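Colleague: Sharing the features that Swiss-Prot gives for it:
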type	residues	note
BINDING	Gly9, Ala10, Gly11, Val12, Ser13, Glu32, Leu40, Trp41, Asn61, Thr62	FAD binding site
BINDING	Thr60, Asn61, Ser195, Ala196, Ser197, Asp198	NADP(+) binding site
VARIANT	Ala120 to Ser	In PFMO-2 and PFMO-4
VARIANT	Gln136 to Glu	In PFMO-2 and PFMO-4
Amino acid sequence: MAKKVAVIGAGVSGLISLKCCVDEGLEPTCFERTEDIGGLWRFKENVEDGRASIYQSVITNTSKEMSCFSDFPMPEDFPNFLHNSKLLEYFRIFAKKFDLLKYIQFQTTVISVKKRPDFASSGQWEVVTQSNSKQQSAVFDAVMVCSGHHILPNIPLKSFPGIEKFKGQYFHSRQYKHPAGLEGKRILVIGIGNSASDIAVELSKKAAQVYISTRKGSWVMSRISEDGYPWDMVFHTRFSSMLRNVLPRMIVKWMMEQQMNRWFNHENYGLAPENKYLMKEPVLNDDLPSRILYGTIKVKRRVKELTESAAIFEDGTVEEDIDVIVFATGYTFAFPFLEESLVKIEDNMVSLYKYMFPPQLEKSTFACLGLIQPLGSIFPTVELQARWATRVFKGLCSLPSKETMMADIIKRNENRIALFGESLSQKLQTNYIDYLDELALEIGAKPDLVSFLFKDPKLAVKLYFGPCNSYQYRLVGPGQWEGARNAIFTQKQRILKPLKTRTLKASSNFPVSFLLKFLGLFALVLAFLFQLQWF
C-alpha cells in the first residue's frame, strides 16, 4: 500500500489532492515552483515561464455552487460568478480550514520523476527537486501530477502567410493582462474561445476597432439563464443529461441550436458554428453580442494572408491599418520532468485511462489530474479524480487489465471525436455529469436515485431535476459528509444571498400567478370536456 505521495503543483488540483491524501491517511508532500498557491487563478502582472497566466479581469465561467469542493461550500455572500481574486480567496480559506499549507514546499521545482529499479514490485518513484539552486532526491510510493495544461502557448504562425511582413505588434493571449497601452488601436483577435471573447470585449471599450477572426464560429451563452439563475444550475441536471444521452443526436443538436438562438440569432451576428458535431463547447460571454451590435467588434472569417499592415480574409474582404494581433489560439502542454514513455503526448492528446492513469504501468501508483476539459466546472471534476486516485494508491480500488484500459481509451476517443470533433481545443473534452458519475462509481460515491426515491423522495427529486453539484457525491460511500443533504437543500439560499442587497416589500404576485395558473388549467379541462361532446 502506498504511504508517501508526491503532489506536483499547488493549484486547484494540487490543493484538493493534498486534502484527499490526508483524508485517506496518506503522507503527501507538494512541490510548488512558485511562492504561493492558486496556480492558474493567481493573477500576476508579469508572465512567468512554466506557469499558467491569466488577464486581470478574468471571471469564472461556472457558478460558485457548481464549482465548490463537495464538503466545503463557498461563503453565501460570495458572488455567483467570481473574479479570480475572489476564487483565490476561497482556495486560501480552504487551505487554511484543512491545514494544507504545511504539506507544501514552495519555490521548489521538480526536475525529474523516474521509476525506481524495483518498480515492478515496489511501485516506487524517485523524485528529484531543486530549490535555491540545490537539488535533492526523495523516494515516494505514489505520484500525482497536478501541473495543469494551460502553460505552453500555441501560436500557429505557419497558418498565417505574411506574418513575417507584418509590422505591427503580435502576441499570444497568455501575454495579455489588461488594455493599458492598447488604447486607440485597431486590433485583430484570432480565435473565438472564452479568452478570445473576453479580451475582444475588454479591448473594444478602449480600442478604435476590434475584429474577431474565427474559422468555424461558436455558440455564445450568457452566464444568466432562466429566471436569472446561473446557466450551469439550469443546464447541468441529471434529467437534462439523460435527455441528451437518449434522444437521437440530430434532435439534441437541433434542440441545442434552438436554445442557443433564443438569446440572439447567431447567424445574423456571423457567429453560427460551421461544424457537424453534436457538442461544441460554447463561449460564455455576457457582453459579446452587445459589442457586436454597437459595432465596436466585427466578426470576420479566417485570415488568409497578412501584409505589412492589413489582414486579408478568406472571403476576400480586407481590413487595413491593423496595429495589433492577439493570438487566442489555445495551449499545448508537456511534462519535462517525466520520461516521454510514461505520459506520451501526441497532437495534444494523452493515452491515459479515464484521463488519469497510464495503462502500461505494472503498479498503479501514478496519476495525472486535471488533464481534461469538461463541459462544466473543473473543480468538482479534479476532486473526484483525486478521491479515486488516492483510493487506488491505498489498494482500496483497483484498475482493470492493461488491455481493458487501452480498449477504453480507444473507445472514449472515438466517442469524443463524434461528439466534439478534432480541433486542438476539443482534444480533452468530455461530457460533464457522465464523467463525474463514472468516477463516483469507482469509489462507491454515486448516489442511487432509486434507493433515495423510497427513503428520501424529496432528496431524490432534487438529485434528478436539480443542479448536479458536487454535494451529491458526499451523500453515500467513503468520505460521506453529514452536511451534504442540507447543502443541496440550501443552495438556492446561497445563490440569492449576494443578489438581495436591496430590501423589497413582500411580493403579492404569487396569489395572482397561482390564480392565473388555476384558471388556465380550468379552461383546459372545460375545453377537453367540450371536445368530448363531438364524439
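Any Cβ shown, glycine's included, is placed from N, Cα and C.
None of the noted substitutions appears here; every position holds its original residue.
Keep in mind that this is a model prediction, so the values were computed, not measured.
Locate each feature and note its surroundings.
Modeller: The Cβ of Leu40 (FAD binding site) has 21 neighbouring Cβ atoms from other residues within 10 Å, across all protein chains displayed.
Around Asp198 (NADP(+) binding site), a 10 Å sphere centred on its CB holds 25 further CB atoms from the protein chains shown. Asp198 (NADP(+) binding site) falls within a helix when secondary structure is assigned with DSSP.
Taking all protein chains in view, 11 other C-beta atoms sit within 10 angstroms of the C-beta of Ala120 (variant position).
Neighbours of Gln136 (variant position), defined as other CB atoms within 10 A of its CB across all chains, total 12.
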Colleague: Determine, to the nearest whole angstrom, how far the Cα atom of Asn61 (FAD binding site) is from the Cα atom of Ala196 (NADP(+) binding site).
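Modeller: For Asn61 (FAD binding site) versus Ala196 (NADP(+) binding site), the Cα atoms are 14 Å apart.
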Colleague: Helix, strand or coil for Gln136 (variant position)? Use DSSP.
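Modeller: Looking at the DSSP assignment, Gln136 (variant position) belongs to a strand.
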Colleague: Between Ser13, Ser195, which of the binding-site residues has the fewest other CB atoms within 10 angstroms in the structure shown?
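Modeller: Taking Ser13, Ser195 as the binding-site residues, the minimal 10 Å Cβ count falls on Ser195.
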Colleague: With Leu40 (FAD binding site) as the reference Cα, tell me which of the recorded positions Thr60, Ala120, Asp198 is the closest one.
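Modeller: Closest recorded candidate to Leu40 (FAD binding site) by Cα: Thr60.
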Colleague: Just report the maximum Cα pair distance in Å for the recorded FAD binders Gly9, Ala10, Gly11, Val12, Ser13, Glu32, Leu40, Trp41, Asn61, Thr62, no decimals.
Modeller: 26
Colleague: If you skip the near sequence neighbours and keep only those at least six away, which residues in the chain come within under 8 angstroms of Gly11 (FAD binding site), Cβ to Cβ?
Modeller: Ile37, Gly38, Gly39, Leu40, Trp41, Ala52, Cys146, Ser147, Gly148, Gly370
Colleague: In whole Å, note down how far the CA of Ser13 (FAD binding site) lies from the CA of Thr60 (NADP(+) binding site).
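Modeller: Rounded to a whole number, the Cα-Cα distance is 16 Å.
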Colleague: Sorry to bug you, but what's the C-alpha spacing from Ser13 (FAD binding site) to Ala196 (NADP(+) binding site), rounded to the closest Å?
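Modeller: On Cα coordinates alone, these residues lie 25 Å apart.
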